[in-house]
Amino acid sequence: MESKVVVPAQGKKITLQNGKLNVPENPIIPYIEGDGIGVDVTPAMLKVVDAAVEKAYKGERKISWMEIYTGEKSTQVYGQDVWLPAETLDLIREYRVAIKGPLTTPVGGGIRSLNVALRQELDLYICLRPVRYYQGTPSPVKHPELTDMVIFRENSEDIYAGIEWKADSADAEKVIKFLREEMGVKKIRFPEHCGIGIKPCSEEGTKRLVRAAIEYAIANDRDSVTLVHKGNIMKFTEGAFKDWGYQLAREEFGGELIDGGPWLKVKNPNTGKEIVIKDVIADAFLQQILLRPAEYDVIACMNLNGDYISDALAAQVGGIGIAPGANIGDECALFEATHGTAPKYAGQDKVNPGSIILSAEMMLRHMGWTEAADLIVKGMEGAINAKTVTYDFERLMDGAKLLKCSEFGDAIIENM
């Protein structure tokens, strides 16, 4: 199939050498506009990023944006049922760093979730979700500023692998028959009309995630890494996640037992400070992030727990509208708006573009362009502090000025 993508005349590819990015002064970065409110938030993000790069580097650096397609727009460009073209996957692999708006879930069979499909096809095994408070953001908790965590959610395993069979299907009956007759399973309460699923959790998948979390804690001078799990109930999956995490910390980072264990301390080779490696049961953790958020820092968890935790934490600091996220693998990274497509607001220039703008800030940091990233944070803090905000914040603030989506982007630029 001929290419449907226009490659910019100016710009060069980001390359990878020995696991490190080589970022040219004028990188080509693919972006997916996204469905629904993607038409509003993505243009605002592009404008903010361009302004930050221009202000930080005075024209010496510039991003050449290249639109690629997934979701509803892809079906218009590639054909009726082409939601995730092979060309899109190839270009993300080739150009190493990309960013996307929100994507709809295709109606009917085939791909269950485009977001999950992108993560799995590209082996983006880390879902990275930093959660911090921006001064002035309306929050339901008394001290949102105490929440400052970075979540490493395992992206490739757990029940998100999508290995499940519908109740009353021949496949479900076959699996249940095998479990009962071959494996001696007696605990399926109602086997006659029962959907069934499988939860994979591997040593390799766990260790590469926990390794990345500890490396992040070292590089960013963080105090602790917490393994969150339900190992008290699921001993051989969630419990194994905890055990393999501790094992990796001992074997690769010289972790030493604290008071007989299981908690460990790891010395940060850059600062000499100790990083505590600890674990907590998932339901207790969801209590603790409300009661004692300051005690937690870098979080490593399996896929489902990570989904719950990152959204719960986002609400604590002011909602999913400004929660950034990234999906990172060894070969490439895809930064994303973490909210849905909100089709009823599409094209109204109304919604908060903060999530994809702060995801772009993460992207710039990933590229090593920290000066431009810092300007976006400064601009976001300034706009929110000045109470110049979109409708989702304006209705919760006293004396705020209501801005459109595009105007909020402009306010971020003005506050840089």
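Note that Cβ sites are derived from N, Cα and C of the backbone, with glycine treated the same way.
Looking at Swiss-Prot, you'll find the mutagenesis Lys100 to Arg or Glu noted as follows: Abolishes enzymatic activity. DSSP assigns Lys100 (mutagenesis position) to a strand.
Cβ environment of Asn352 (NADP(+) binding site): Val41, Gly321, Ile322, Val389, Thr390, Tyr391, Asp392, Phe393, Cys405, Phe408 lie under 8 Å away, each six or more residues apart in the same chain. Annotation source Swiss-Prot lists NADP(+) binding site at Thr104, His339, Gly340, Thr341, Ala342, Pro343, Lys344, Tyr345, Asn352, Tyr391, Arg395, citing experimental evidence.
A sphere of 10 angstroms centred on the C-beta of Ser113 (mutagenesis position) encloses 15 other C-beta atoms. A coil conformation is recorded for Ser113 (mutagenesis position) in the three-state DSSP classification, outside any helix or strand. The mutagenesis experiment Ser113 to Asp or Glu is recorded by Swiss-Prot, whose note states: Reduced affinity for isocitrate.
What Swiss-Prot notes for the published mutagenesis of Ser113 to Ala or Thr is this: Decreased enzyme activity. Loss of phosphorylation.
For the mutagenesis of Ser113 to Asp, Swiss-Prot gives this note: Loss of enzyme activity. The structure shown keeps the original residue.
Summarising the annotation, Swiss-Prot assigns D-threo-isocitrate binding site to Ser113, Asn115, Arg119, Arg129, Arg153 and lists experimental evidence as the type of evidence.
Neighbour count (other Cβ atoms within 10 Å of the Cβ, all protein chains): 23 for Tyr160 (mutagenesis position). Annotation of the published mutagenesis Tyr160 to Phe in Swiss-Prot: Nearly abolishes enzyme activity. No significant effect on substrate affinity; the original residue is retained in the structure shown.
Annotation for Lys230 (mutagenesis position): spatial neighbours Glu238, Ile281, Ala282, Asp283, Asn305, criterion Cβ-Cβ under 8 Å with sequence separation of six or more. Here the residue is the original one, but Swiss-Prot notes a mutagenesis experiment at this spot, Lys230 to Met: Nearly abolishes enzyme activity and strongly reduces substrate affinity.
Packing around Lys242 (mutagenesis position) is summarised by its Cβ count: 24 other Cβ atoms lie within 10 angstroms of its Cβ, all protein chains included. Secondary structure at Lys242 (mutagenesis position), taken from DSSP and collapsed to helix, strand or coil, is helix. As a published mutagenesis entry, Lys242 to Glu appears in Swiss-Prot alongside the note: Strongly impairs enzymatic activity.
Swiss-Prot lists Lys242 to Arg among its mutagenesis entries, and the accompanying note reads: Impairs enzymatic activity.
Sequence annotations record features per position, and here Swiss-Prot assigns Mg(2+) binding site to Asp307. If you take the C-beta of Asp307 (Mg(2+) binding site) and look for same-chain residues 6 or more apart in sequence within under 8 angstroms, you find Arg153.
All protein chains shown were included, and the count of other CB atoms within 10 Å of the CB of Asp311 (Mn(2+) binding site) stands at 16. Taken from Swiss-Prot, the feature Mn(2+) binding site covers Asp307, Asp311, and the record attributes it to experimental evidence.
Long-range Cβ contacts of Lys100 (mutagenesis position) within its own chain (separation 6+, distance under 8 Å): Tyr31, Ile32, Gly34, Thr70, Leu118, Leu334, Phe335, Glu336, Ala337. Sequence-distant contacts of Asn115 (D-threo-isocitrate binding site), defined as residues of its own chain at least six apart whose C-beta falls under 8 angstroms from its C-beta, comprise Leu103, Glu336. Across the structure, Arg119 (D-threo-isocitrate binding site) and Lys242 (mutagenesis position) are spaced 23 Å apart at their Cα atoms. Here the Cα atom of Arg395 (NADP(+) binding site) is found 21 Å from that of Asp311 (Mn(2+) binding site). Non-local neighbourhood of Gly340 (NADP(+) binding site): Gly36, Pro102, each in the same chain, at least six residues away, with C-beta under 8 Å from its C-beta.
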